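**Q** Pulled these from Swiss-Prot:
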BINDING   GLU529, ASP651  Mn(2+) 2 binding site
BINDING   ASP651, GLU666, VAL667  Mn(2+) 1 binding site
DOMAIN    597-698  domain 'VRR-NUC'
MUTAGEN   ARG103 to Ala  Hypersensitivity to a cross-linking agent; when associated with A-107
MUTAGEN   ARG107 to Ala  Hypersensitivity to a cross-linking agent; when associated with A-103
MUTAGEN   ALA360 to Pro  Hypersensitivity to a cross-linking agent
MUTAGEN   LEU564 to Arg  Hypersensitivity to a cross-linking agent
MUTAGEN   ASP651 to Ala  Hypersensitivity to a cross-linking agent
Amino acid sequence: MKRFFNEACDINTPDKSGVNENKLCFPPLKVVCQAPETTVKGQVANTNKHNVYSTKNSMYLLGFEEILNTVLDCEPHIFTDDELRVIENFKALDSDERYLFVRLFMRKRNKWFRVGHLTYPDCKDVIACCKQLVLKNFFEDESLMSTEEIIEILSLDELRSLARQTKVCGKSRSEISKEIIFLSKRQSVLHCNGQQFLSFDAFGVMHKQESFLRKQLLYQCKSCVKPKKILVDLFHRINIVYFRSSIYDEQSLTSLILARLNKFSYPNYVLSRTSNVFNCRAQCLEYVEVLELSKNLVPIFENTAASDKEALEQALNSFFEIYPIWSTYLNEDIREFWVEENRKVDTRLVRFSFSFRPGAVYTYLIHKSLNILAKSRLVEVEHEILDTLLSQNIYLVGKRGHWYNRKALLEYNFKTEDTNVLRYWKTLALSTCENGIEDKYTHLRYYFSLQRRLVRLRKCLKVSNTTELKSMKLINNNPSRLFLHGERIHNGDLSNRTVWRSKTNNAITVEELALQHYQSIGWEGIHAESSILLTLFALTFWDILFEDVPGVFQSPFQSAPLDLHTDSFYISRESTIMKRLEEIRNGKAGLIIKDNYIREHQRKTFCVGLNWSYTCEMLLEIVDCINDNGLAQIFLALTQDYKNSSSGIPDLCLWNPSKKKFMFSEVKSDNDRLSEAQKFWISLLISSEVDVEVCHVSMHKKK
C-alpha cells in the first residue's frame, strides 16, 4: 500500500509502522467501520470497497469533489462569481479529464509533465485528455515553457545526446544545462556538423540560437502540460479552507487519499462544520497569502547562522518588513476579540476562529524571528517585541512562558557599569520571573527554568523569600546516573546511530543494550519513548479529546480535534481537564483506561497517539506502578502543549509489578547530550516523584 501511494503521489513517504503519527487524517466519503460481513457459511465476504473500475469512482476524484462540495456548501461567500464559474466548469468536464487534472494537481506544484510519461491505467486516453484540458484552459502546454524548464524535465541521457549534437561540453546535468543555456543566448546558430553561421528568416530577420535550440529540446521532450497556476492556487485555497490548515501544507489531499486506502474506524464525536471561520473573501486571501509567506520565512528565521552576515541581514530585512503589518493586525484583532468576548459568544469558538486570522500567522512569524534578533544582538528591539507579545493573550498564549524566560534573561544580562542601573535591570528580571510563574498561561515546560532563574536572582539581589509563589516547588533536577560498558560494532553506517554487540552476539541498538541490563536485574521494560505515554493519554482522556467543543470537528474522519496541537486545547477544556486530573490523583486512571480500551479495541479505533499493539493488561500494569500524582503531572504537560511535550520523553519505560516500582531511563552513548526537551521531562518527572535516570553507555576500556 505504501509503495502504491508513493508512486501515485510522487512523494517519499517514510515507513511509519507502529505508533500512530501525531497528525490528523481526513479521508473522504465512506469508511468501513464495522466488522467484515460474513456469508451464509460463515466465510468472510469480499469487503474491498475501493476497487476502481473507472475514473468515475476513483478515490482521488471522489475525495477531491467531496472537498469542493463541502467548501462550496458551507462557505460560498469567500469565492467570486468567476471562481464559482471555474469550479462549475471543472465539474462539467468528462470524468477522465477531471481525474487527470486531480492527479497532476496532487503532484509537485508548478511542475511540467511529459504527456508521453503519464501512465494512469484508469484513464482511457491520457493524450486526448491532455489536449482537451489545454483547449478548455485547465492545462498549459509546452509552447509556454522556458528553455530552463524544458532542460529540467529531460533525462541526463537525453541531455548528453543533445550535447553531442550541439558540440556542448560537460558530463553532469548541471554542467550540460549551464552550457546549453549559455549557448541559447548567442545569435549564431550551431548546426550538427559543428559549423557556426548566422541564420535569417524569410524576411531577413536574424534568428537567435534559442529558437533553434528550443526546437531541438522540444523534439526530445515532446508534448508537455501542467495545471494552470491560477487554478492550482484556487484549488489549494479550497484545500486550506476544507482542512482548516494552520500551516501551509500542499500534501493535505494526499493524506486524505492515504487514509482512504485503509478501512479506518474513527471515534464518535459531534460534527460541527463552521461557516464563519473566514468572515469574508479578503480575510481568506490574506490568511492563505501569509501561510505561504510563513512557509518561506520560518526556515530562514530558524536556520540562519549568526556567522552568515549576508543571510542574517536578509532575514532582518524580512523581519522589519512584516513587523508593521503584524502590529496593525494585532491591534485590530485585540479590539475585535474583546468585542466578541463582550457579546457573550462562546469563548471557545472565538479562540478557534481567531486562529485562522492573518494576525495569528504573523504572530507566529514574529515569534520565530526572535531567533534572528538574538543572533543580531538587537537586544532593545527583541526586548520591545517580547513586551508586545506578552501584552496580548489571544495568540500563542502557550509560548508566554518562553517569552517571560527570554525577557528575564535579557534583563539579567543587561550590560552597564552603573551599579544602580544594573540593580534596576536585575530587579526587573526578578519581577518578570515572578509574573511568568504566576501567569495562568505559563505551561509546565517553562516553570522549571523560570524557578531556577528566580532563585539565582533572589540570591544575587539578596531578596528574602517573603511570599511564596503559587505552584512554586523548587526541585533538584539532577537525575541519577548509570554507567554501562559494551562492545561497539563499527558497521560503516553514515547515520549517527551506534550499533552494539548483545550477549548473544547479535547487533543491537544502544537502547536495546541498556534494556538487556535492566531486564537482568528484575525490570520489565520496552523501548517506547513517547509511545506508551501517548497511548495512556489517549485512553485516559478519550472523552475529553472528543468532547463537543465548537469548531474542532469539521470532518467525519478525524483522529483528534483540530486544536489539539494549539494553545486552545487546554484553554477550551480547562475545567474538564482539571476534573480528570483529580480523578487520576485519586487512583481512577486504571478504570478509565480499561473501560475505553474494552469499548474501542475491537474496532481498533484510529486515535492520535494510540498504539493498539499494547495489551490492556500491560498498560494497566504500568499505570499501577506509576504514582498517581506523577501520572497526573505527566498528563497535564501533554494537555497544555501536546505537540512539543510529545518529544523528549525518556527512551525506556521500566516497571516491576511485584515491587510496584516504575522508572524511566534516558539512554546516551558516547558524546550524546541531553536536549532541552529531554531536560524538561527529567525535571518534570523528578518533581513529580517519578523515578528517572540517565544511562550512559560507553565502549569497554582497552587494557
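Quick reminder: no glycine exception, Cβ is built from N, Cα and C everywhere.
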**Q** By CA distance, which of the recorded positions (ARG107, GLU529, LEU564, ASP651) lies nearest to ALA360 (mutagenesis position)?
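**A** When the Cα distances are compared, LEU564 comes out closest.
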**Q** Please report how many Å separate the Cα atom of GLU529 (Mn(2+) 2 binding site) from that of ASP651 (mutagenesis position), as a whole number.
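**A** It is 4 Å, counting Cα to Cα.
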**Q** Would you say which of the mutagenesis positions ARG103, ARG107 has the most Cβ atoms within 10 Å of its own Cβ?
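**A** That would be ARG103, with the most Cβ atoms nearby.
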**Q** ARG103 (mutagenesis position) to GLU666 (Mn(2+) 1 binding site): how many Å between their Cα atoms?
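**A** Between the Cα atoms of ARG103 (mutagenesis position) and GLU666 (Mn(2+) 1 binding site), the distance comes to 45 Å.
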**Q** Per-residue pLDDT averaged over the domain 'VRR-NUC' (597-698) comes to what?
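**A** That region's mean pLDDT is 94.
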**Q** For ASP651 (mutagenesis position), which DSSP three-state class applies?
**A** coil
**Q** Find, among the recorded positions listed as GLU529, ASP651, GLU666, the one whose Cβ has the highest number of other Cβ atoms within 10 Å in the structure shown.
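**A** Within the set of recorded positions, the most crowded position is GLU666.
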**Q** As a test of the contact definition, list every same-chain residue at least 6 positions from LEU564 (mutagenesis position) whose Cβ is closer than 8 Å to its Cβ.
**A** LEU545, VAL608, TYR642, LYS643
**Q** Hey, of ARG107, GLU666, VAL667, which of those recorded positions are within 10 Å of ASP651 (mutagenesis position), Cα to Cα?
**A** GLU666, VAL667
**Q** Could you check the recorded positions ALA360, VAL667 and say which one's CB has the most other CB atoms within 10 Å?
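**A** Going through ALA360, VAL667 one by one, the largest Cβ count within 10 Å is at VAL667.
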**Q** Would you list, in sequence order, the residues of this chain other than ASP651, GLU666, VAL667 that have their CB within 8 A of the centroid of the site's CB atoms, where the site is the one recorded for Mn(2+) 1?
**A** GLU511, ALA514, PRO650, LEU652, SER665, LYS668, VAL694, CYS695
**Q** For VAL667 (Mn(2+) 1 binding site), which of the three DSSP-derived states applies: helix, strand, or coil?
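**A** The three-state answer is strand.
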